[in-house]
Structure formats: structure tokens, C-alpha cells
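Asks: My questions all concern the structure below.
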Amino acid sequence: MTENLYTYGIIEQEDLELDVEGVAGAEQVYTVDYKTLSAVVSDIDTTDPERTDEDVEAHNNVLQEVLKHEEERTVVPMSFGMAFKSARTLKGVLRGARRALRSTLNDIEGTVELGVKILGPGDDTVPREEIQENVTDQLADLSINETENDLFTDRLIINKSYLVDFEKRDAFDSAIDDVEAEYDELTIQYTGPWPPYNFVDIHIGAEQQQGGR
């Protein structure tokens, strides 16, 4: 069995096993502990996994399963490709980043990320600025923070990520229902819950990924 570990995210210390397919076809997802932290991992035969659509989807699916496995679990997500030479190497990384990880867990405790895209016909037949202002106002009081994402097509009117408290999730869902009813001629894409990808900033050195000196 390979010793390499692919890492999806960090949670509060917990023994966790998930029956979900991981990156590179991994059949088991489990945790590696360091003090009060647990890394969600699976076995992999490389420390430099190729970024494919299939594996990016698997990475995201695992993180969503971690969130679903127990209501109100907080996850610090890792970006795709974080693989380590051994459990010992991973624990060393957790030791070095422990303060930052603990701070981030505290900052995002009890929250999830929700994505909202609104698409129109891509012309001037809809009042884009009015829609942007109205929807932003409706969702602002139900979220802790928000980020503007790229409007990568002329059809996009809104592309935002919202940081939402677990306790306001139902109210946020209802607000999206109201937006869909008000703008039934537009396409509303509502995704999540996700770990707060757009609201964390954790960096782990490449030399640590490969095992260091």
C-alpha cells in the first residue's frame, strides 16, 4: 500500500471514515490526526496528482460528503493537488501550520459557502444593474461575507460566493426561492453547500508537500 496521502481539508479532531470515491479512484477516505486537528485524506500513488475534471469533481465530492456526514461540521478546504509523502510528513505540516489552521477554523466556525449565479440573455433587454442591486440587498443580511467572482460570459449578471451561518441557511434558501420567483425569466444557479473556499487563505509550502529535507 502506498504511503502517499492526498489531503482534502482540515476539521476539528475526529475519527472519520467515508464511503466515497476519492481522487485517483481512492476507495476510502479517512482522517490523520495531529493534536486537535484532523486532515481528511485518501491514499494515492503520487505526490503530484494530475489535475483532471474527474479528479477535481472527486475532490469536491469528498468535501461535500464531509459536510453532509454530520450537520454543522466546519471544514478548512485544501486546494486541489495537496498530496504528501507520508503521514509523518503531513503531521509535520499540520504542526507547522497549526496556529493558522486553528485561527481559520475559528473564523469560519459554523459556516458554509453558497454559490449564486444569475444568467440573462446577454443583451440589454434586462436591467442588469437593477437586478444586481436588488438581489445583493436581499441576500446581504443573510450572509456574513460575500465575494465577487468573474463574470466570464456576457450572460452572467451575478456571480457571487456567500459565507453563510448554518443557522441562516434555511432563510438563505428561502431568499433564493424568492429571487427565482421574482426573476423567473432568468436562469438562477444556486450551488452548495461548499467548504468556504473563497473565504480562507491557507498556504502550505511545496517543499513540505514533497517531504522536505
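Keep in mind that glycine also has a Cβ here, set from the backbone N, Cα and C atoms.
As listed in Swiss-Prot for this protein:
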MUTAGEN   Glu3 to Ala  Small gas vesicles
MUTAGEN   Glu14 to Ala  Long, thin gas vesicles
MUTAGEN   Asp15 to Arg  Small gas vesicles
MUTAGEN   Asp19 to Ala or Arg  Small gas vesicles
MUTAGEN   Glu65 to Ala  Few, long, thin gas vesicles
MUTAGEN   Glu71 to Arg  No gas vesicles
MUTAGEN   Glu72 to Ala or Arg  No gas vesicles
MUTAGEN   Arg213 to Glu  No gas vesicles
Asks: Can you tell which of Asp15, Glu65, Glu72 has the most other C-beta atoms within 10 Å, given these are the mutagenesis positions?
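Replies: It comes out as Glu65.
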Asks: Could you work out which of the mutagenesis positions (Glu3, Glu14, Asp19) has its C-beta surrounded by the smallest number of other C-beta atoms within 10 A?
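Replies: Candidates: the mutagenesis positions Glu3, Glu14, Asp19. Fewest Cβ atoms within 10 Å: Asp19.
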Asks: I'm trying to understand the geometry here, so how far is the Cα atom of Glu3 (mutagenesis position) from the Cα atom of Glu14 (mutagenesis position), in Å to the nearest whole number?
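Replies: Here the two Cα atoms lie 21 Å apart.
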Asks: Between Glu14 (mutagenesis position) and Glu65 (mutagenesis position), what C-alpha distance do you get in Å?
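Replies: A Cα-Cα distance of 15 Å.
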Asks: Please report the Cα separation of Asp15 (mutagenesis position) and Glu72 (mutagenesis position) in Å, rounded to an integer.
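Replies: The separation of the Cα atoms works out to 16 Å.
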